[in-house]
Amino acid sequence: MLLFETVREMGHEQVLFCHSKNPEIKAIIAIHDTTLGPAMGATRILPYINEEAALKDALRLSRGMTYKAACANIPAGGGKAVIIANPENKTDDLLRAYGRFVDSLNGRFITGQDVNITPDDVRTISQETKYVVGVSEKSGGPAPITSLGVFLGIKAAVESRWQSKRLDGMKVAVQGLGNVGKNLCRHLHEHDVQLFVSDVDPIKAEEVKRLFGATVVEPTEIYSLDVDIFAPCALGGILNSHTIPFLQASIIAGAANNQLENEQLHSQMLAKKGILYSPDYVINAGGLINVYNEMIGYDEEKAFKQVHNIYDTLLAIFEIAKEQGVTTNDAARRLAEDRINNSKRSKSKAIAA
């Protein structure tokens, strides 16, 4: 990987490589764009196969956060942090050392909870920096509002595809039954949807079966089901050249980040199959909306009102895609970049005045 060329092509402002010997820590903080506000992005801990894989994850996720904030009309930019480590070796000393790196940016980057980071970990990080959000006691955690946003996004996709506001009787396959996936199943069950679910943890799958009458399938079977909607709510990269040919769903709308392994190639493959794709960073923006509201003083009513905008934003994106003959992923990116560029122009005019 040519580092500076890659960073330039993806439009990043800053990438920090954080290293400490005592305690041993390797972390990458990627700041994509701060035009609309400070870079917001959660922190994850994963045992990446190599440093290039960690950097690729941080760069792509931070860019997605920029677009997510812009599409959600949140005055924030995009960032992301990855700690290269086995989560089983996580210690308070490591987390506090990482917190000091975050603090050194003086609010340019604000972080929170992601893969293998718990609310307790966030509290440990907060001992070293105030630039951390998402502590569960303040807002109740992001899962309820994120799942609501995904549910509203599914309704928007159904309206765009079939000009209908009804979900009853539809078949929906949900992949991944963590907090967001489980909450999404609850919303869908309440609207008389026929659920098919999978998870690598059979205990989670059996719980959703018991609670919502879902049909449990093997993780490898979830792609090829004859359903109306496929909702990926696990890890990213699952829409790729291997899985897309198996898909029978008419709509893809789920909570997972970076669902497309290759944004350009695989968004086009979906479009050619006639599948309506709901861009992940738009439909799953509820988590960002939640932590942003926590940062400014949490108001649950205001946060849930903002998440309802996901419905209208997706309808606008689907319309842009139709009118301009582009993929929905490109339409979402254009909407986000238009908002960012408009902000840049406004700032330039203000400086000139």
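Each Cβ is built from the backbone N, Cα and C atoms, and glycine gets one as well.
As recorded in Swiss-Prot, the features of this protein are as follows:
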- K80: active site, proton donor/acceptor (ACT_SITE)
- R44, D114, T146, G176, L177, G178, N179, V180, G181, K204, A255, A256, N257: NAD(+) binding site (BINDING)
- M65 to A: 80-fold decrease in catalytic efficiency (MUTAGEN)
- A69 to M: 293-fold decrease in catalytic efficiency (MUTAGEN)
- A69 to L: 400-fold decrease in catalytic efficiency (MUTAGEN)
- V133 to A: 3.1-fold decrease in catalytic efficiency (MUTAGEN)
- L288 to M: 586-fold decrease in catalytic efficiency (MUTAGEN)
- V291 to A: 7-fold decrease in catalytic efficiency (MUTAGEN)
- Y292 to H: 2.6-fold decrease in catalytic efficiency (MUTAGEN)
- Y292 to W: 1.6-fold decrease in catalytic efficiency (MUTAGEN)
- M295 to A: 2.6-fold decrease in catalytic efficiency (MUTAGEN)
- I296 to A: 2.6-fold decrease in catalytic efficiency (MUTAGEN)
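Everything Swiss-Prot records as a feature, shown here on the structure.
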{"residue": "R44", "record": "NAD(+) binding site", "DSSP class": "strand"}
{"residue": "A69", "record": "mutagenesis position", "DSSP class": "helix"}
{"residue": "K80", "record": "active site, proton donor/acceptor", "DSSP class": "strand"}
{"residue": "V133", "record": "mutagenesis position", "DSSP class": "coil"}
{"residue": "N179", "record": "NAD(+) binding site", "DSSP class": "helix"}
{"residue": "N257", "record": "NAD(+) binding site", "DSSP class": "coil"}
{"residue": "L288", "record": "mutagenesis position", "DSSP class": "helix"}
{"residue": "M295", "record": "mutagenesis position", "DSSP class": "helix"}
Candidates R44, T146, N179 (binding-site residues) - the one closest to I296 (mutagenesis position) by CA: T146
Candidates M65, V133, V291 (mutagenesis positions) with Cα within 10 Å of T146 (NAD(+) binding site): none
Binding-site residues compared (N179, N257) - highest count of Cβ atoms within 10 Å: N257
Under 8 Å by Cβ from Y292 (mutagenesis position), counting only residues of that chain that are 6 or more apart: M40, I74, A76, V133
Assigned conformation of T146 (NAD(+) binding site) - DSSP reduced to three states: helix
Which of A255, M295, all recorded positions, has a Cβ with the fewest other Cβ atoms inside 10 Å: M295
